[in-house]
Each structure stands twice: as C-alpha cells, then as structure tokens.
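*Asks:* So Swiss-Prot lists the following for this protein:
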type	residues	note
ACT_SITE	H194	active site, proton acceptor
BINDING	30-58, R100, N139	NAD(+) binding site
BINDING	R107, N139, R170, T249	substrate binding site
VARIANT	L45 to P	In strain: Isolate Georgia 2B
VARIANT	L49 to P	In strain: Isolate Nova Scotia 2B
VARIANT	N114 to S	In strain: Isolate New Jersey 137A
VARIANT	V301 to L	In strain: Isolate New Jersey 197B
Amino acid sequence: MSSVLQKLITPLASSSAEPPRNKVTVVGVGQVGMACAVSILLRDLCDELALVDVMEDRLKGEMMDLQHGLLFLKTSKVVADKDYAVTANSRLVVVTAGVRQQEGESRLNLVQRNVNVFKCIIPQIIKYSPNCTILVVSNPVDVLTYVTWKLSGLPKHRVIGSGTNLDSARFRYMMAERLGIHASAFNGWVLGEHGDTSVPVWSGANVAGVSLQKLNPEIGTDGDKEQWKATHKAVVDSAYEVIKLKGYTNWAIGFSVADLTESIVKNLSRVHPVSTMVKDMFGIGEEVFLSLPCVLNGSGVGSVVNMTLTDAEVAQLKKSADTLWGIQKDLKDL
C-alpha cells in the first residue's frame, strides 16, 4: 500500500541531492556562537547551518529552536551534533568555542588551556571540510588564530581572525556620534591587536574625504585639547563595560561575524580589518596574526591593503606584535 509521501511526490532525479554550496558551521553554541548563527541566518548567507558543541542538551535545544523558525527564514536546513561529521563539506567554519579566563589567570595560561581545546576542534574540522576557510572568534582572537593556523595546516589566507572588525565598528559609531553623523559616513580604522594595544589610525580618519588630522593636527595625541583620544579609550573599554552590565558581549560580534561571512561566501572582495599573518609587513619579523585592512573574498584573505601609516602608528603596530609574540613564543604542544 502506497504511503502519503509516495502518493504526493513523484521523484524525477535518480541521484541524491547535491551537497550544500554555502554550508556554514558554528563551533560553540554559547552566547557569541548563537549570535553569530542567528545573524548569519537572518542575512540568508548559507544554504545549510551546522552547530557543534560538547554540551549535548544545550546543542539540541538550540538546534530545535532554530528549526522551529525555519519557515520565517530562507535557509532550509539546520543540523547539530557533537560529532564533527555533521560539519562535512562546510565552506566556512566559525570557531567561537573556548575556555573563559579565570580570576587572576595570566593570558599565557588562558591561551595554553585554549590550545588544548583547539587541539580537539581544529583537526576534526579539517578532517571533514579540508577545503574550508576558518574564521576564529574565540578570545584572545589573534593568538588563537595563530594557534588555528599551526594546528590546521591550512594556507595562511584561509585562516582568519575576526580581529578589529568590531573594534573599528565601535570606533566608527562613537566618532560618528560625536560628529552627529551616521557611522557609515565616518571612515576610520582600528588595526593591530583586538584588545588593549589596538591602534587607531588617526592619520586616515576622514568624513567624505576630509581628513580630521588636517583640521586638527593634534587629533588623537595627548596634546589634543578636544581629547579625541578618549574615543579610542572608550572603544578599548567598551567590551569590559558591556560585560560588567550584562555579563557578556554577543550581539555586536555576531553582526560583525555575519558581515565577514557575507564577504567570503559571496566573494565580494570587500575590505575589512581582520587578523591575518603579518610577518614581513611593517617591519614585523615574527609569525604573528594582527588586523590589517584585508580584501575578503571566496578564497579567504585575497590580499592585504598596504595602508600608509605614520611612524608613530607603525611603532604602535610593532608594539601590538611584540605583545602577542610574548605570549605565543611560550606556547607548548603546537
């Protein structure tokens, strides 16, 4: 006796369906991971979304919650499992998993614990999606992007850190608020480390091509009477402030990751400040990952824009690199 399905559907194709072309995997279903996942879904950036985590109940719950809303989205398939086989054929893998810093813990110890976590994650990603691009979001992101590159064996252009894409967005928002314009109307970049030693490029800050440094040669310096430098300090402090108020940050980084995802899966060749291998650039001699203006396309980081920086800005960038290398050089088991 024929089933309802057999009566309803007459198959025409003899072969099974093609594998997904724009499959995105998010590793880690915490606050940041789910903000990334939802942002990617809302922008219709994948034809399949896979979620992976070690916490099976939370993972299944998040998967079901998203699946129940698929009617309202254009992505047809959301899957999840602790087994990385579910990630097979991913075009992009977003890594948000990692351990949190404990009170009084050194950054080196935090990174070393995350190295041990990543040693379980990265080889599994490569096993099932050898042609993927990896976007690292876990903090400290620049060092963990280096760790991912070393563990994955992928070429450097296919291992990217979310870097200062969010720092730059915060900078543009805060500067634009002070100027009374929309964030998209202010052009400004924050480079270097995602964190305390990030570098605001005051020499390039402009509105409609009008250089703010030409209007105020002291902008961003201690001698600036208008104290624009305080805006960058607010950028650096902003994550700490949000964490103090709500316990974590997730929405802005989720939007930022979706923005980067779009440039990669749609092959847009847009320029973003993301973490990439900077050895031999700006006089940096070590294998560190820092944020520079990168052209993101289907191959990952297609190229790096050779931004004109002042001597002071280059010195700050080198300081950023030294800070990161100070941690990286003592890492074990890489």
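Here, residue 1 is simply the first one shown, and the rest follow in order.
Glycine too: its Cβ is placed from the backbone N, Cα and C atoms.
Sequence unchanged from the original; the noted substitutions are absent.
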*Asks:* With every protein chain in view, what's the tally of Cβ atoms within 10 Å of the Cβ of the residue listed as 'active site, proton acceptor', excluding that atom itself?
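*Replies:* The residue listed as 'active site, proton acceptor': 28 neighbouring Cβ atoms within 10 Å.
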*Asks:* Which entry in the list of recorded positions, N114, N139, T249, has its Cβ near the fewest other Cβ atoms, using 10 Å as the limit?
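*Replies:* Output over recorded positions N114, N139, T249: least Cβ neighbours within 10 Å is T249.
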*Asks:* Give me the long-range Cβ neighbours of V54 (NAD(+) binding site): same chain, 6+ apart, Cβ under 8 Å, in sequence order.
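*Replies:* Set apart from V54 (NAD(+) binding site) by at least 6 residues yet with Cβ under 8 Å, we have K82.
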*Asks:* Minimum Cβ neighbour count within 10 Å among the recorded positions M34, V38, L42, L49, A50: which residue?
*Replies:* L42
*Asks:* So what sits near V301 (variant position) in its own chain, CB-to-CB under 8 Å and at least six residues off in sequence?
*Replies:* K156, H157, R158, I160, V274, T276, C294, V295
*Asks:* Over all pairs within R107, N139, R170, T249, the annotated substrate binders, what is the largest Cα to Cα distance, rounded to whole Å?
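*Replies:* Looking at R107, N139, R170, T249 as a set, their Cα atoms extend up to 24 Å apart.
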*Asks:* As a test of the contact definition, list every same-chain residue at least 6 positions from G30 (NAD(+) binding site) whose Cβ is closer than 8 Å to its Cβ.
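*Replies:* Those within reach of G30 (NAD(+) binding site), by Cβ under 8 Å and sequence separation of 6 or more, are T96, A97.
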*Asks:* If one measures from the C-alpha of N139 (substrate binding site) to the C-alpha of L45 (variant position), what distance in angstrom results, rounded to a whole number?
*Replies:* 24
*Asks:* So if I measure Cβ to Cβ from L45 (variant position) and keep only same-chain residues at least 6 apart in sequence, which ones fall under 8 Å?
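*Replies:* Same-chain residues close to L45 (variant position) (Cβ under 8 Å, separated by 6 or more) are N22, V24, A258, T261, E262, V265, K266.
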*Asks:* C-alpha of L49 (variant position) to C-alpha of H194 (active site, proton acceptor): distance in Å?
*Replies:* 27
